[in-house]
Amino acid sequence: MSELLDSFETEFAKFYTDSNLEETNLQKCLDHTHEFKSQLKKLKAHLNKHIQESKPEVYNKLSDKEKQKFKRKRELIIEKLSKSQRQWDHSVKKQIKYVSQQSNRFNKSTLNKLKEFDIDSVYVNKLPKETMENVNEAIGYHILRYSIDNMPLGNKNEAFQYLKDVYGITNKESTEFIEMGQIVHDLKKGDTESCLKWCSNEMESLSSNHTALSSLKFDLYTLSAMQIVKHGNPVELYYQITQNAPLDCFRHREKELMQNVVPLLTKSLIGQPIEDIDSKVNKELKECTSLFIKEYCAAKHIFFDSPLFLIVLSGLISFQFFIKYKTIRELAHVDWTTKDELPFDVKLPDFLTHFHPIFICPVLKEETTTENPPYSLACHHIISKKALDRLSKNGTITFKCPYCPVNTSMSSTKKVRFVML
């Protein structure tokens, strides 16, 4: 499986024309098409001028030499038009041919190999039918998390009905995400007011992360300033600098201000052109949107990454271990005996492992399970249920904590649930 993943990465990279995986051959087609359109516009302007000059009242006044020159000029325009069309046609056909060939190679070398084994034979414990409700809920969450900003959100009632009719998502599930989607919609349209309002409301809450929200507020101000610079309105820009500047967010950000905002504002005020302003605005918009979604999810206590996405990603990464185990099982004639524990270790990145809390009982030196959960004593030391039953003789006596002198009874213990902070 590791070889297949390496092959997958290598073949996929061939769809791009640079090592940073930013420009594809299809993007080159688009760039060449834009260039061709620009040339057509220039040639159209030349032709319009030529048509005006070819009117009888103008043309008849020309000398024979000027008429020859006029005719040659028309031929050059036609020749240049024909040459531009041929170059564009050749370039587009070449890129499309390359993409088509690479797509066929990609299917042959990677995608077809994914179908060479049966997934059900790799993982033998099937998903119980009673868990399908949880699966549907995870799918609904995934749709809400990643697609809400692309859905029609004219008003909340219409959005609720749309999500229910199309995806079967209840109003309870979609309530939190619709507000997020509406704010992201506004940001994409260049309106930062709703996001700033949400940010200010959250900063009044004692439980919010004020440092992160202050960063978001600063980035929103930067985005607004860039958008005004882009539209070239000096009066509005002056008002933005003097009246709308969030001074409380400027603390400890002098370096960012000097690097990102001040040069743009200065050039705009003195009338100098700003290179690549569109890409600068788009980059800042993406940063604001990403930071807002992250802080919104944290404030509403919802996952930033969809659990479904994390589970599928974990499955893809761990597939190589499952396939290796399948081979060993067939050769050694061993079987999988447990349903809640894998017979082998799976190495996953840290961000994929925080949903699986592990606690080793310090008394019995064994991992807690669903049948043997962790319990907190009166002194807040934690041991397993099996150790608790043994020390309390099944709840009939009080006992001293194994790690401190505090006495504990069964009634003063509480079951422990680990949460991600």
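From the backbone N, Cα and C atoms, a Cβ is placed for every residue, glycine too.
Since we're looking at a predicted model, the values are computed, not measured.
Swiss-Prot lists 176-236 with the feature domain 'CTLH', giving sequence analysis as the kind of evidence.
Swiss-Prot documents Cys379 to Ser as a published mutagenesis change and attaches the note Abolishes FBP1 ubiquitination and degradation. Remark: Cys379 (mutagenesis position) has Cys401, Tyr403, Cys404, Val406, Thr408 as non-local neighbours, by Cβ distance under 8 Å and separation of at least 6 in sequence. Secondary structure from DSSP puts Cys379 (mutagenesis position) in coil.
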Kindly report the helix/strand/coil residue split of the domain 'CTLH' (176-236) according to DSSP, in that order.
49 helix, 0 strand, 12 coil
Taking only the residues in the domain 'CTLH' (176-236), give me the average pLDDT of this model.
81
